[in-house]
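Feature annotations, courtesy of Swiss-Prot:
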type	residues	note
MUTAGEN	TYR686 to Asp	Decreased tubulin deglutamylation
DOMAIN	840-1130	domain 'Peptidase M14'
MUTAGEN	THR843 to Met	Decreased tubulin deglutamylation
MUTAGEN	ARG910 to Trp	Decreased tubulin deglutamylation
MUTAGEN	HIS912 to Ser	Abolishes deglutamylase activity; when associated with Q-915
MUTAGEN	HIS912 to Ala	Abolishes ability to rescue Purkinje cell degeneration in pcd mice when expressed in a transgene
BINDING	HIS912, GLU915, HIS1009	Zn(2+) binding site
MUTAGEN	GLU915 to Ala	Abolishes ability to rescue Purkinje cell degeneration in pcd mice when expressed in a transgene
MUTAGEN	GLU915 to Gln	Abolishes deglutamylase activity; when associated with S-912
ACT_SITE	GLU1094	active site, proton donor/acceptor
Amino acid sequence: MSKLKVVGEKSLTNSSRVVGLLAQLEKINTDSTESDTARYVTSKILHLAQSQEKTRREMTTKGSTGMEVLLSTLENTKDLQTVLNILSILIELVSSGGGRRASFLVAKGGSQILLQLLMNASKDSPPHEEVMVQTHSILAKIGPKDKKFGVKARVNGALTVTLNLVKQHFQNYRLVLPCLQLLRVYSTNSVNSVSLGKNGVVELMFKIIGPFSKKNSGLMKVALDTLAALLKSKTNARRAVDRGYVQVLLTIYVDWHRHDNRHRNMLIRKGILQSLKSVTNIKLGRKAFIDANGMKILYNTSQECLAVRTLDPLVNTSSLIMRKCFPKNRLPLPTIKSSFHFQLPIIPVTGPVAQLYSLPPEVDDVVDESDDNDDIDLEVENELENEDDLDQSFKNDDIETDINKLRPQQVPGRTIEELKMYEHLFPELVDDFQDYELISKEPKPFVFEGKARGPIVVPTAGEEVPGNSGSVKKGVVMKERASPKGEEAKEDPKGHDRTLPQQLGGQSRVAPSAHSFNNDLVKALDRITLQNVPSQVASGLNAGMRKDFGLPLTVLSCTKACPHVAKCGSTLFEGRTVHLGKLCCTGVETEDDEDTESHSSTEQAPSVEASDGPTLHDPDLYIEIVKNTKSVPEYSEVAYPDYFGHIPPPFKEPILERPYGVQRTKIAQDIERLIHQNDIIDRVVYDLDNPTYTTPEEGDTLKFNSKFESGNLRKVIQIRKSEYDLILNSDINSNHYHQWFYFEVSGMRPGVAYRFNIINCEKSNSQFNYGMQPLMYSVQEALNARPWWIRMGTDICYYKNHFSRSSVAAGGQKGKSYYTITFTVNFPHKDDVCYFAYHYPYTYSTLQMHLQKLESAHNPQQIYFRKDVLCETLSGNICPLVTITAMPESNYYEHICQFRTRPYIFLSARVHPGETNASWVMKGTLEYLMSNSPTAQSLRESYIFKIVPMLNPDGVINGNHRCSLSGEDLNRQWQSPNPELHPTIYHAKGLLQYLAAVKRLPLVYCDYHGHSRKKNVFMYGCSIKETVWHTHDNSASCDIVEDMGYRTLPKILSHIAPAFCMSSCSFVVEKSKESTARVVVWREIGVQRSYTMESTLCGCDQGRYKGLQIGTRELEEMGAKFCVGLLRLKRLTSSLEYNLPSNLLDFENDLIESSCKVTSPTTYVLDEDEPRFLEEVDYSAESNDELDVELAENTGDYEPSAQEEALSDSEVSRTHLI
């Protein structure tokens, strides 16, 4: 205790001493004659400031007057020693404690007083060196904390004082060093920088810097930093170029690089590079850099630095300079418009499509004439630091602030008479079911009867695809109609050598007789064309695979027993339908025990609640449906993945860890194209714009194809022996949206690392930088009973490239560049046929096949299922409308009344063709709704589902990414859809308007989407209160009364769906989204629970699937979980107590509880939710990235208050039902 008391007394004494000395100094200020006393007092304060942190803290604490006293004394005293003492005190104060104390000194007026002191001291002849050194030192420290420092210094005339000191005392390094530090601070003001340049500061800097020297390295470092800041001025940069200083900088850099063997002067070498980076911001600087052989110099020096990790800043800066100076290249295309043309029935008056049609034919829309004339923005080096602020500013500006616009109000649309055209699509509202064979003829309580099922009729290839299926009557499925028989097949002239498939990562043992057969089989399967139909080998092949392969097929016997096949060996495929699990019985031995164990031991992915219906894939049926699908290119081929089908792989696929240095390695290889031009092949191997082009037949060249449904690949150029540049096609009637890809590759060799570069991407960022991989499908693997898409590729990165993007394609902005997705693949099989896709493909024909299979297999006594035609698309394809609910228990009034009064759920998907994950989620929803599970039956009895599973069939068919054939984003047309240009949106909105007109407003509307920039699954909804809250108008948000029911469904899903993340949800209404389905259905139709459900293209960073890439299993599970969430929502929102048999209630609760046990708490996810890599990800070479439109949808990652997290009062009263 005594020791603590002594310490306390000592601290109190020291504190009191400083306060006393400051009080004494304040009194002395009024008497200018007591200079000796002021000198003594300031020396005592200096001693305390140098020795005790507590003293320094006492003088800079809020409320302390110590700083004012010191500054007042400094301003008024004439005594030199007192001035030096106070300057030393100020240096002690600002040299510790971080920037807070410097800001404190600025807030007390220190900048102005010190600048005035500098001016007064400069009038002495000669100026006192110590005063100048200390004053410049303090100003260099506090200047960056004063936003108006540059203006103050210029107005006071301090610029000339500091510059003259450097000129006059060139050899006095002690004085020159703080002067250079202050010049660097002056130069942050562009006007000051130009003024200093006119007075010879650039020439002065080049006198100070020089070749390698062990002396005065500190001065060299500061001089280079100052020079780099000065050269950010275009005027100064031009002056440096005119005097040949670019060559000087390169020479100095090479000299320091050669002599700095121990890398002790890395900061000096980086300072030289920073000066080069500044001077190459202008076109003249870049030209001078190229002329001085700068590309080769920096390339060679950076390659020599790769072995030393501490030199990474030099490598990264060198890479940035080289990318910036790399000559802008023209994308090797005749036009940026799509290779395919579709004539619209009417041309819009305004908008991008109108501009596209009005563009004169002589205008080059690929690149601007003066694309490289504009100098680069001076703030480019702050691009990464400012990106988040720019995004946040954009989002805040995009938030709707007009309360009147936010309030839902039904807009007068079509009249009742006009809406009557949709009556035939709602027969469930008027049907009395007198002609149906229902389960019961008497009203009685519902009793679930397990798996009672009706007849299942699987359509075959001989059936015609029905265009409009009515309701099922008398418990019998719709009658079949024969389709025209196919034409005779023609021999495929493009046979390629194929070897037997090998298992990924392992070898397969092949029977001698099987080898030649399977080799011929894959060789013959070079193309599946719609003209090939059964003819010559009908006795040996399954109907789904009966093609004229152009060669005889040898009858084989299976060398291994297959327990899952009843009869095997006499033919290639058994049975009427192709079952992919039986493809091992082609004469190929099944995998050996070790290989089998390696697959089976792989950790299994969590299972989805499976429907008990039959498989939905039927190759035979798929071919017949494709024949009726209308595409603009008139596709005649079928991709193998769509034909064979896809099943989720039985193993998990983790998010890929990014190797260190992969981006700079790829960029260095791109730069080598300019340095070593003789190594570049530059040969076109695939060209959609040249109909007469034939694929080269060289054995070492890959062959490409995308002429099938949903395919997108426009041109391929072979760069090196195993490197290819790929160019994607624009959306039809558009000149951009290059993101979705789906193409075929063949002719590969195992053991070769093939690099693929997709070089005309447009988005400024991608999940490919954060662990996402493209998808690959191997035909050899499918024949080996592994028919699945898998994540494939290494060394994946996404970065800005040197291909120029024209202002026509960039919305009027000049100087934009494209981005590259690059990935490397090692193929395991020789001469395989492989497919690559941006995400799991799901074609329009696949949807039609799935719907037909669901219709054929459902139990008509239990499930009410209708597949109607909503409308025809621009190209004449039908847009299906599906109605699903439970059949009434009987045709008695009570049951019919209950049937008709069920609330509606309206679902839609795939308005954006490239978001294929939306279709997989919809598939999960449809399969669940059609299943025989108890909760599915309960769900059907609770709601009537109206579903438009594909809002943009034409876009999906033709391989578009975002638009329909009208060249417009259909999800921006909901406010005023044109019936001729946007028929699917026009009629989907008409359905909703009809429901509103007949007072049957849907309880929930949800549009399924995919998100390319974020992880997990999440929802966007609409809320007035949360939108106003994000405008920071708290008073206005407090006055708004709003039902919080819109949060209920997302919160339910966050508990039961492992991929769903509540913290990523947003309920803010943005101006840029006012014409989307979510906002229009909420605002105009009046549906409170109007959502967009976004599914990641990449994977999850929370919950059960944390660290895993998402697959079709997880997407379909999300669709099923969405249905379970709707059932729980029913119990929370029902006006009457909703009781179920206890066994059903327990069943659902068990399902929910099991999901909750394995779901970790969600994390708050920001727009850029990824941690930084050890290697800084640099997406661009020079200019600020354009703000991605999609980022606007991220607005409002909202952290709700406790009250808003709770359910509404009406919901809380019913929580006992859960």
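Quick reminder: no glycine exception, Cβ is built from N, Cα and C everywhere.
Substituted residues are absent from this model; it holds the original ones throughout.
Locations of recorded Swiss-Prot features on the structure.
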{"residue": "TYR686", "record": "mutagenesis position", "DSSP (3 states)": "strand"}
{"residue": "THR843", "record": "mutagenesis position", "DSSP (3 states)": "coil"}
{"residue": "ARG910", "record": "mutagenesis position", "DSSP (3 states)": "coil"}
{"residue": "GLU915", "record": "mutagenesis position", "DSSP (3 states)": "coil"}
{"residue": "HIS1009", "record": "Zn(2+) binding site", "DSSP (3 states)": "strand"}
{"residue": "GLU1094", "record": "active site, proton donor/acceptor", "DSSP (3 states)": "strand"}
Item to complete: List, in sequence order, those recorded positions among TYR686, THR843, HIS1009, GLU1094 whose Cα sits within 10 Å of the Cα of HIS912 (mutagenesis position).
Response: HIS1009
Worksheet item: Which number gives the other C-beta atoms within 10 angstroms of the C-beta of THR843 (mutagenesis position), all protein chains shown included?
Response: 29
Item to complete: Sorry to bug you, but what's the C-alpha spacing from GLU1094 (active site, proton donor/acceptor) to GLU915 (mutagenesis position), rounded to the closest Å?
Response: 10
Discussion item. Whole-number answer please: how many Å between the C-alpha atoms of TYR686 (mutagenesis position) and THR843 (mutagenesis position)?
Written reply: 23
Worksheet item: Taking the Cα atoms as reference points, how far is the residue listed as 'active site, proton donor/acceptor' from THR843 (mutagenesis position) in Å?
Response: 19
Worksheet item: Other than HIS912, GLU915, HIS1009, which residues of the chain come within 8 Å of the Zn(2+) site, judged by Cβ distance to the Cβ centroid of those residues?
Response: ARG910, VAL911, GLY914, ASN917, ALA918, ASN971, TYR1008, GLY1010, HIS1011, GLU1094
Worksheet item: What is the interatomic distance between the Cα atoms of HIS1009 (Zn(2+) binding site) and ARG910 (mutagenesis position), given in whole Å?
Response: 7
Discussion item. So if I draw a 10 Å sphere around the Cβ of HIS1009 (Zn(2+) binding site), how many other Cβ atoms end up inside it?
Written reply: 27
Worksheet item: Any idea what the Cα distance is from THR843 (mutagenesis position) over to ARG910 (mutagenesis position), rounded to a whole Å?
Response: 10
